[in-house]
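Dumping the structure here so I can ask a few things about it.
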Amino acid sequence: AVCVSLLGAANIPPQHLNLYQFKEMIRYTIPCEKTWGEYADYGCYCGAGGSGRPIDALDRCCYVHDNCYGDAEKKHKCNPKTQSYSYKLTKRTIICYGAAGTCGRIVCDCDRTTALCFGNSEYIEGHKNIDTARFCQ
């Protein structure tokens, strides 16, 4: 099945452009019946914060993404949540543009890797909105 998403740029707050771009990548890679928001509070790492061990492959995608953003901040002095970048969604993959080592390219590669990981990982309904105090220590 092919999902078609009509995305308008008029309502994008500039300070959150990267999050919009990441959301668009996720929409491109996940199954049609899912929404990007279903990934925002999943497991121990998908969403704000994170602790403990990832509970499955999908949660591991978010764990790796958190660490990738952490490296971008610490090693490269980037701000991943506001950093915009150039990319293309084409032929079932995502292409990041920009010179290697630039903040835009580093953050794009973090988001690209995670979005593709989401597309290749099973979504387990029981891992949405879990009790993180109990399962993520």
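Quick reminder: no glycine exception, Cβ is built from N, Cα and C everywhere.
Per Swiss-Prot, the features are:
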ACT_SITE  His65  active site
ACT_SITE  Asp111  active site
BINDING   Tyr45, Gly47, Gly49, Asp66  Ca(2+) binding site
MUTAGEN   Tyr28 to Cys  Alterations of folding pathway and structure
MUTAGEN   Cys32 to Ser  Alterations of folding pathway and structure
MUTAGEN   Leu89 to Cys  Alterations of folding pathway and structure
For Asp66 (Ca(2+) binding site), which of the recorded positions Tyr28, Cys32, Leu89, Asp111 has the nearest Cα in space?
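Ranked by Cα distance from Asp66 (Ca(2+) binding site), first place goes to Asp111.
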Looking only at C-alpha atoms, tell me how far Gly49 (Ca(2+) binding site) is from Cys32 (mutagenesis position), rounded to the nearest Å.
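Just about 27 Å between their Cα atoms.
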So which of the recorded positions is most packed in, judged by how many other Cβ atoms lie within 10 Å of its Cβ, out of Tyr28, Tyr45?
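Most Cβ neighbours within 10 Å: Tyr45.
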Look at the recorded positions Asp66, Asp111 and tell me which residue has the greatest number of other C-beta atoms within 10 angstroms of its C-beta.
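Result for the most crowded candidate: Asp111.
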Fill in the CA-CA distance, Leu89 (mutagenesis position) to Asp111 (active site), as an integer in Å.
12
Near the Cβ of Gly47 (Ca(2+) binding site), how many other Cβ atoms are there if near means within 10 Å?
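Its Cβ shell of radius 10 Å holds 14 other Cβ atoms.
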How many neighbouring Cβ atoms, not counting its own, are there within 10 Å of the Cβ of Cys32 (mutagenesis position)?
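Here the count is 11.
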Taking the mean position of the Cβ atoms of Tyr45, Gly47, Gly49, Asp66 as the Ca(2+) site, which residues outside that list, in the same chain, have a Cβ no more than 8 Å away, listed in sequence order?
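These residues sit around the Ca(2+) site: Cys44, Cys46, Ala48, Gly50, Cys62, Tyr63.
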